[in-house]
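What follows is a set of notes on a single structure, which appears directly below.
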Amino acid sequence: MHEIGEHLTTNTGWDIIKNRYEAAQAITEGSNFMIGNGFMGYRGTFAEDGKDAYAACIVTDTWDKADGKWEELSTVPNALLTLLHVDGEPFIMSEEAASFERTLDLSQGVTSRKVSQRMKNGATITIHEEKFASYRKKHAVLMKYTVESDQDTDAVLDTGIDYDVWSINGDHLQGHHYFSHPTGDGVTAKTVSYEDTVTVVETCSLDADASEEDYQNPDGSGRTFSLSLEAGKPVTLEKAMIIYSSNDVDNPQDEALLEAKHMQSYEEEKAANRLEWDNLWSHYDVTIQNNIIDQVALRFNIYHAIIATPVHKSLPIGARGLSCQAYQGAAFWDQEIYNMPMYLYSNPEIARNILKYRHRTLDGARRKAKRLGYEGAYYAWISGKTGDELCPDFFFKDVLSGRDIRNHFNDWQIHISPDIAYAVKKYHQVTGDDAFIRDYGAEMIFEIARFLASHAVYKPMRGRYEFMRVQGPDEYHENVDNNAFTNHQAMFTLQAADELLQTLDEKTLSAVKEKIGLSDDEISLWRDMLANTYVPKPDKHGIIEQFDGYYDLETIIPAKKVTERLIKEDEYYGYPNGVTVRTQCIKQADVIQLFVLHPHLYDRKTVELNYEFYEPRTLHFSSLSPSSYAIVAAQIDKVEEAYRNFRKSVMIDLLNTNEAVSGGTFIGGIHTAANGASWQMVVNGFGGLSVHGDDIHLSPRLPDAWDGYTFKAIVKGQTLEVDVTKEQITITNKSEDRKPLTLHIFGEKSVLDSERITKSR
């Protein structure tokens with residue numbers, strides 16, 4: 001047993017175990033111990049839990065705006081609700097339980113609970129409950145619920161479908177229509193704003209003699225089993241919950257009933273699901289030698305990154321995954337910058353699917369640009385079903401006055417578009433997938449370049465183009481000019497567009513130009529911008545100013561001293577009147593993020609100087625920030641500092657270190673971008689993996705806390721396994737059809753033209 005945190009342990013490096021029940025941790029543990037499969041996320045709650053315990057099943061592609069303000073994914077009726085009464089007394093979880101253990105088995109995506117509790121009649125009741133969301137049947141989540149008594153007693157099990165579920169911003173389903181089938185019940189309802197049909201069907205079987213009586217009321221339907229528990233003889237209830245919507249199939253009820261009819265036993269479905277998880281881990285697992293806590297924390301994060309990612313069709317990865325409705329189940333820049341790299345190097349088809357979502361929603365980006373007076377594609381800061389902007393104008397409240405704060409995430413944070421162009425270019429660079437560029441990528445990059453050209457302001461007195469009234473990754477400083485990260489990303493996009501204009505075959509280029517109406521005058525403008533756009537460069541001290549006027553702001557070091565200026569603990573720190581706005585205190589990596597994306601852009605000395613300048617000015621109040629600093633610290637051989645940030649990042653959810661409410665808005669749930677970044681910290685950070693031009697670069701560093709680590713990466717269709725120990729680095733080409741690859745290991749050029757190459761450290 002290895003201790004992760006208070007009452008939190010692991011046995012094998014594949015399990016998370018909590019051995020104390022704490023009612024106050026319902027939000028956190030509901031997220032941490034959740035199950036999912038990219039189609040749905042079922043929170044890690046218990047069978048008897050309702051909305052007061054934040055029980056919910058969140059389903060992809062069910063966006064709705066029930067309250068007229070927030071468009072978010074719907075929580076669907078819960079078909080696993082099971083209530084136990086023993087001799088008339090309800091079984092209710094107590095912090096005084098005789099024994100309690102809950103486990104998340106990362107290896108196969110199973111969450112479980114085993115609890116023993118003494119009832120008023122003297123019987124000690126033991127419940128063993130486990131659930132999983134099937135990767136074999138992505139519309140199904142299954143539960144096995146076993147109850148045992150140490151003495152003979154009467155019991156009642158109420159099990160069915162709970163319609164009255166937890167939802168952050170209104171009830172999204174209406175007009176619930178009940179129906180039954182041979183092995184259970186079902187319900188069909190419609191979303192409020194889009195009128196999409198959602199069907200939930202349950203199957204139910206009990207392995208004991210019991211009388212059965214159906215029930216139906218406005219809050220749900222199901223059946224009541226009345227039975228006698230014999231001392232020492234367990235009774236098991238097996239349930240499946242099957243979910244379909246009209247966004248998946250034409251007739252959700254028929255499809256759900258058909259799947260229910262062919263559902264196998266819990267153990268058979270669990271075995272099939274285990275095979276699917278074996279395959280998933282063969283792609284994504286990163287092993288750490290001789291540090292089981294870091295190992296399990298890393299796997300915990302990778303697990304949550306996996307289950308948050310839709311793979312059944314092109315849909316976004318939500319900023320809170322499918323753990324809750326916070327951030328609306330929609331994509332931010334996180335998707336391409338923090339989540340996609342793991343897929344890019346481990347399972348490129350998923351990376352392709354992520355980018356296809358951005359192509360599918362290109363019209364939404366065009367609509368946003370046009371609405372705001374621009375051309376081309378200005379991608380939504382918060383993007384859901386259609387790519388239209390979901391980010392409200394008023395995201396936070398001023399907790400001092402109670403008034404809404406007008407934030408400008410949705411109209412000033414323009415870097416979202418060049419970030420997507422960056423992801424397209426990086427995908428092509430790593431995979432060599434020319435077909436994607438022809439069919440999707442070129443159109444996206446050209447439309448983003450078109451947007452940037454329409455946004456840029458030409459300053460005749462300075463003879464240059466500038467990007468004004470923007471907001472960089474540091475969200476506390478809005479309405480700034482020439483944010484260094486934004487301007488660099490814009491130039492990267494224009495360069496990518498220019499390269500495509502020169503390298504695409506004539507037929508493809510003509511077709512894309514005709515499709516989007518791209519003129520020669522526009523192309524000339526792009527090339528003029530390439531030559532004359534202002535890009536902040538290192539000053540005489542080697543520092544890149546984050547934005548115009550940043551140096552004029554008040555210096556507060558360390559940055560967290562700014563918290564002493566708060567009047568109320570939960571007030572918003574940022575624009576327009578937060579305590580950081582007139583200071584150099586920044587929310588998260590901004591200039592430093594530039595070095596994460598472009599590790600070869602500046603020399604090491606420049607990176608070091610900027611790291612040392614910005615790190616003490618960074619609050620790290622975004623879950624995205626520690627991972628960015630970890631990656632860059634590893635690049636410049638601040639290995640132990642990188643390791644400290646690695647630990648901080650991978651423990652954000654496990655140890656619940658980030659706030660659930662900011663500026664009066666609920667932002668709880670799993671931090672999906674930090675989950676994805678956990679993989680990057682090892683592979684791109686400590687491993688130093690990058691692709692620059694046609695070559696692969698590796699510069700592996702090893703924290704003192706580890707004896708070694710191993711990861712896989714797919715580059716140009718070749719699967720590499722990188723094994724790092726204290727003595728050496730071994731790179732093995734695991735591909736069946738091996739091809740020569742040019743490597744740069746610590747800057748020394750090598751050609752991997754055999755099975756493996758070994759270098760001393």
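Placed from the backbone N, Cα and C atoms, the Cβ positions cover glycine too.
In the three-state DSSP classification, TYR327 (mutagenesis position) falls within a helix. Residue density at TYR327 (mutagenesis position): 24 other Cβ atoms are found within 10 A of its Cβ, drawing on all protein chains shown. Looking at Swiss-Prot, the entry for mutagenesis of TYR327 to Phe says: Abolishes both phosphorylase and hydrolase activities.
The glycerol binding site annotation in Swiss-Prot covers TYR327, GLN328.
Counted within 10 Å of its Cβ, the other Cβ atoms near GLN588 (substrate binding site) come to 22, all protein chains included. Sequence annotations record features per position, and here Swiss-Prot assigns substrate binding site to TRP333, ASP334, LYS587, GLN588.
In Swiss-Prot, the entry for mutagenesis TRP381 to Phe states: Impaired phosphorylase activity without affecting the hydrolase activity. The structure shown retains the original residue. The number of other Cβ atoms within 10 Å of the Cβ belonging to TRP381 (mutagenesis position), over all protein chains shown, comes to 25.
What Swiss-Prot notes for the published mutagenesis of GLU475 to Ala or Gln is this: Loss of function. In this structure, GLU475 (mutagenesis position) belongs to neither helix nor strand by DSSP; it is coil. Annotation for GLU475 (mutagenesis position): spatial neighbours PHE409, GLN413, GLY574, LYS587, GLN588, SER622, criterion Cβ-Cβ under 8 Å with sequence separation of six or more.
Per Swiss-Prot, the feature active site, proton donor maps to GLU475.
Under the three-state DSSP scheme, TYR572 (mutagenesis position) falls in the coil class. TYR572 (mutagenesis position) is surrounded by 23 other CB atoms, counting those within 10 A of its CB over all protein chains shown. One entry in Swiss-Prot concerns the mutagenesis experiment TYR572 to Phe. Its note says: Impairs both phosphorylase and hydrolase activities.
Other C-beta atoms found within 10 angstroms of the C-beta of LYS587 (mutagenesis position) number 22, with every protein chain shown included. Here Swiss-Prot describes LYS587 to Ala as a published mutagenesis experiment; the accompanying note says: Abolishes both phosphorylase and hydrolase activities.
The maximum pairwise C-alpha distance among TRP333, ASP334, LYS587, GLN588, the residues recorded as binding substrate, is 16 Å.
TYR327 (mutagenesis position) sits 11 Å from TRP381 (mutagenesis position), taking the C-alpha atoms as the reference points. Neighbouring residues of the recorded substrate site, listed in sequence order and excluding TRP333, ASP334, LYS587, GLN588, comprise PHE332, PRO473, GLU475, ALA589, GLN593, SER622, LEU624, SER625, ALA673 (Cβ within 8 Å of the Cβ centroid).
Here the candidates are the recorded positions ASP334, TRP381, TYR572. The one whose C-alpha lies nearest to that of GLN328 (glycerol binding site) is TRP381. According to DSSP, TRP381 (mutagenesis position) is assigned to coil rather than to any helix or strand.
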